[in-house]
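Below is a structure I'd like to ask you about.
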Amino acid sequence: MSLVVGQSLGLTLVGDGLSLRNSKINVGKSKFFSVNRRRLARAALVQARPKEDGAAASPSPSSRPASVVQYRRADLADDLQAEARALGRAIDASIYSPELIARKHGSQPFKALRRSLEILGALGGFALKLGIDQKQGNLEKNMKKRAIELRRIFTRLGPTFVKLGQGLSTRPDLCPPDYLEELAELQDALPTFPDAEAFACIERELDLSLETIFSSVSPEPIAAASLGQVYKAQLRYSGQVVAVKVQRPGIEEAIGLDFYLIRGVGKLINKYVDFITTDVLTLIDEFACRVYQELNYVQEAQNARRFKKLYADKADVLVPDIFWDYTSRKVLTMEWVEGTKLNEQLAIESQGLKVLDLVNTGIQCSLRQLLEYGFFHADPHPGNLLATPDGKLAFLDFGMMSETPEEARFAIIGHVVHLVNRDYEAMARDYYALKFLSPDVDVTPIIPALRDFFDDALNYTVSELNFKTLVDGLGAVFYQYPFNVPPYYALILRSLTVLEGLALYADPNFKVLAASYPYFAKRLLTDPNPYLRDALIELLFKDGKFRWNRLENLLQQGSKDRDFSAKDALQPVLKLLLDPNGEELRLLVIKEAVRVSEAIALGTVVDTYNSLPEFLRSLVFNGNGNGPLTMSTAELQSTLELRDQVSRIWGLLQSSESFDPAILQPILQVLQQPEARRLGGRVAGGVGQRLAARFLQQLLRATTPSSAPSP
């Protein structure tokens, strides 16, 4: 659930099928605010401050009107104390435990039976239709229709099944593409609960009257979703405008009962359904654990704080502050963000902003989340990504977060390298490192399936390849074979697919892979991690030959990334070359350095030859007016292209904003090392031998000119 002030409707809350209202009242005049005088008398006015590691406040024009009284940011110690108090209020927050929910709901058989009949009544008819389709051979024909029916059934069954369907929409190893597409459309769409209950919950959770905390609050929720609803309010002590999210009464009880029943179905599937190879019970428990974390709003606040610390250093990214002293396990108070949904193209463009710029910011931030720090926003739907009036991209709603293990981050980048190289055997082996397959699974049958799909997909260039097409194709492979896609990877696919979908509103030709490639190129060129260094070597060398076109393309793409550094690109490569264990690579580099040096020298000769008057060419080059070298036309063109390619690569390095001749100083220091001097000597020796051979050929051509082909 997320907040935004819409450009056309006034106050708008964006999210999953949320209701819209825009009225406001004074707290003191509302019939809902019954002030507990005894509690008010003993309660001091709490000076809640957002957490920001002690940095000075930097009010955002998009979220802090000039009329708002600016608050003084607390120092780190006070801030940690405020967070500790919030944690204390959440000390009794429930943690998902299959044993505890079984003990609790197993002792309430009539309640469990009533809900079971409700679920069976909804899903039983659907299962019967599937059985008839299978018997009549109409499964494929009716798949889209059945997927729509399942989405509607999940919506009717309430929050747990809406969340379950959203989770299934990220699992290509469990659901066919038609079901993935339909379940991804599931939206939270529950009616609001009474405002009196919400206000009572705030007072109960924070142990303060509303009048003490707020000077005004909307009398009705700005939005309502499955787990809670949100009010817009103004803090009394500072005038700060905030969003206050209040948890739906009884939601934890309802979700616990549903997961108790769903686990029972999972046990039956694991025991009796052979064609589903995934451990369904483990999958259910992982998902239930994630939903229970969303029920703890202090956990969500900590997620927001961590996210802000990692990613809000960029000028074009906004993460709202948390007000810890007004936050508990059922109440979350955070900075109000004004903005426009990212799929409202006309509203965004009317402010002089470009949707594609904002989406590209989202893609670059998401790539950093997924592959640098590993802590990422797992629910980037349009309501959680807002365009602020000053052009920033605001991230909201941090209930659903996930983490990418460090080894998986590098494995994903390596997987991209294997894809570019069309090395399908290596791609299949990557699935072990990514934990998609258990070590005892033979990947041999999977390789042809990867080849069949990607050979067709890679007929397009990276800039032409549609990410959703790629995901759908991979999903078909995952569905056919015994894959168990980890939750983090499924959420990665969903995040990037959503971002590409948002971009397609503005530009039907936009491709998220093309926008992502500069980041991958920069990481390959600059990251000193040994795994990525090996991946770079694998990308650039083939059959003992260096692929200069690959390096040129990487530099072209990497230089588009705002964080690209020529210094970072040069030094790790040199260190790799001079590593005591790098003899095999040095042999390849020596061979290539000889080729390049020869190409530069011979290119200079050709340029000199071409600049001479025609009568001098015959005099200088042994009476031959057709060319200076004993080389075929194809060989000469290849040599000159190599020289020009190296020249362009050097130009790309020089054009980097971070390029400074001073970066060569540490490189020269590296070259003073004994191994570097030996390497240089071997290169010089190789160049000398090649040029001597060329010179000897030239002399022989002078005595037997007919034996040498004309260039």
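The backbone N, Cα and C atoms fix where each Cβ goes, and this holds for glycine too.
Residues as originally present; substitutions not included.
Sharing the feature lines straight out of Swiss-Prot:
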ACT_SITE  Asp379  active site, proton acceptor
BINDING   Ile222, Ala223, Ala224, Ala225, Ser226, Leu227, Gly228, Gln229, Val230, Lys245  ATP binding site
DOMAIN    216-546  domain 'Protein kinase'
MUTAGEN   Ala82 to Ser  In rbd1-5; suppression of bdr1-1 and bdr1-2 bleaching and dwarf phenotypes
MUTAGEN   Gly167 to Asp  In rbd1-6; suppression of bdr1-1 and bdr1-2 bleaching and dwarf phenotypes
MUTAGEN   Ala243 to Thr  In rbd1-8; suppression of bdr1-1 and bdr1-2 bleaching and dwarf phenotypes
MUTAGEN   Ala301 to Val  In rbd1-3; suppression of bdr1-1 and bdr1-2 bleaching and dwarf phenotypes
MUTAGEN   Pro320 to Leu  In rbd1-9; suppression of bdr1-1 and bdr1-2 bleaching and dwarf phenotypes
MUTAGEN   Gly362 to Glu  In rbd1-11; suppression of bdr1-1 and bdr1-2 bleaching and dwarf phenotypes
MUTAGEN   Gly399 to Asp  In rbd1-1; suppression of bdr1-1 and bdr1-2 bleaching and dwarf phenotypes
MUTAGEN   Pro405 to Ser  In rbd1-12; suppression of bdr1-1 and bdr1-2 bleaching and dwarf phenotypes
So which recorded positions are near the residue listed as 'active site, proton acceptor', with CA atoms within 10 Å, out of Ala82, Ser226, Ala243, Ala301, Pro405?
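Close recorded positions: none.
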Have a look at the recorded positions Ala82, Ala224, Pro405 and say which one has the shortest Cα distance to Ala243 (mutagenesis position).
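Out of the listed candidates, the nearest Cα belongs to Ala224.
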Ala224 (ATP binding site): which of the mutagenesis positions Gly167, Ala301, Gly362, Gly399, Pro405 is the nearest Cα neighbour?
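That would be Gly399, nearest by Cα distance.
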So of all those mutagenesis positions, Ala82, Ala301, Gly362, Gly399, Pro405, which one's Cα sits nearest to Ser226 (ATP binding site)?
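Closest candidate to Ser226 (ATP binding site), judged by Cα separation, is Gly399.
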Specify the count of other C-beta atoms within 10 Å of the C-beta of Pro405 (mutagenesis position).
13
Tell me, how many other CB atoms lie within 10 A of the CB of Gly399 (mutagenesis position), whichever protein chain they belong to?
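Step by step: centre on the Cβ of Gly399 (mutagenesis position), count other Cβ atoms within 10 Å, giving 23.
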Measuring CA to CA, name the entry from the recorded positions Ala82, Ile222, Gly228, Pro320 that ends up nearest Pro405 (mutagenesis position).
Pro320
Test of understanding: give the count of other CB atoms lying within 10 angstroms of the CB of Pro320 (mutagenesis position).
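The answer is 22 other Cβ atoms.
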For Gly228 (ATP binding site) and Pro320 (mutagenesis position), determine the Cα separation and express it in whole Å.
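Approximately 19 Å lies between the Cα of Gly228 (ATP binding site) and that of Pro320 (mutagenesis position).
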Which recorded positions are spatial neighbours of Gly399 (mutagenesis position) here, meaning Cα within 10 Å, out of Ile222, Ala301, Pro320?
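Cα within 10 Å of Gly399 (mutagenesis position): Ala301.
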When the Cα of Val230 (ATP binding site) is compared with the Cα of each of the mutagenesis positions Ala82, Gly167, Ala301, Gly362, which one is closest?
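Going through Ala82, Gly167, Ala301, Gly362 one by one, the Cα closest to that of Val230 (ATP binding site) is Ala301.
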Three states by DSSP: which one describes Gly167 (mutagenesis position)?
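DSSP call for Gly167 (mutagenesis position): helix.
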Using other CB atoms within 10 angstroms as the count, which residue among the recorded positions Ala82, Ala224 scores least?
Ala82
